[in-house]
Amino acid sequence: MTSKQYSVKLTSDFDNPRWIGRHKHMFNFLDVNHNGKISLDEMVYKASDIVINNLGATPEQAKRHKDAVEAFFGGAGMKYGVETDWPAYIEGWKKLATDELEKYAKNEPTLIRIWGDALFDIVDKDQNGAITLDEWKAYTKAAGIIQSSEDCEETFRVCDIDESGQLDVDEMTRQHLGFWYTMDPACEKLYGGAVP
């Protein structure tokens, strides 16, 4: 991950209205019961149970993925049985992003990479170490966040840093880190028009 093509903007932009809007959009998307609060229970249900069950993960893959989701959102301060409102959620994201960027700068494993490894293992159906556009489309359909084929293809294009026509976990980690943590311009349109 030290290659120049995988370098990422390492400074946060927490006051950027677009960064805040991006996270507010996801907060609302992940608020399964629409009560204005979310909990780790909802995150695991949405990010793990629904998605992974729709992708045919093995029990081992499902457990690994669930553990990664728990650790990731736990890093943002979320807990089972505890509802988090928007102000606490965004503050948790700031802490998570700061911690993750420090790890990334030191070439240490990040929670987003650990989650990416777990998800990649499930999405990469032929286990060749790369995700094809068809595999990506199957995942985005199961996740429900990207609805249009155009947005799915745009996401794939943005993540395909080396322009190989396939995605590897390093590319995915780099682009998601830049999109969710720092507003890196190279990551714009990561979700097409599905996420601001």
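Even glycines carry a Cβ here, placed using N, Cα and C.
Every position carries its original residue.
Database features, via Swiss-Prot:
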DOMAIN    18-53  domain 'EF-hand 1'
DOMAIN    54-108  domain 'EF-hand 2'
DOMAIN    117-146  domain 'EF-hand 3'
DOMAIN    147-182  domain 'EF-hand 4'
MUTAGEN   G36 to R  100% activity loss
MUTAGEN   H65 to F  100% activity loss
MUTAGEN   C152 to R  52% activity loss
MUTAGEN   C152 to S  33% activity loss
MUTAGEN   C159 to S  41% activity loss
VARIANT   S164 to N  In aequorin-3
Spatial neighbour of S164 (variant position) that is closest, considering only the mutagenesis positions G36, H65, C152 and their CA atoms: C152
Around the Cβ of S164 (variant position), the count of other Cβ atoms that are within 10 Å: 10
Three-state composition of the domain 'EF-hand 4' (147-182), taking helix and strand from DSSP: 25 helix, 1 strand, 10 coil
Residues from the same chain, set at least six apart from the ends of the domain 'EF-hand 3' (117-146), whose C-beta lies under 8 A from its own: 29, 50-52, 54-55, 57, 61, 64-65, 67-68, 152-153, 155-156, 164-169, 172, 191-192, 194-195
Residue distribution over DSSP helix, strand and coil in the domain 'EF-hand 1' (18-53): 27 helix, 2 strand, 7 coil
For C152 (mutagenesis position), the one of G36, H65, C159 that lies nearest, given that the mutagenesis positions are compared by Cα: C159
Integer Cα-Cα distance in angstrom, G36 (mutagenesis position) to H65 (mutagenesis position): 26
Nearest-integer angstrom distance between the alpha carbons (Cα) of C159 (mutagenesis position) and H65 (mutagenesis position): 21
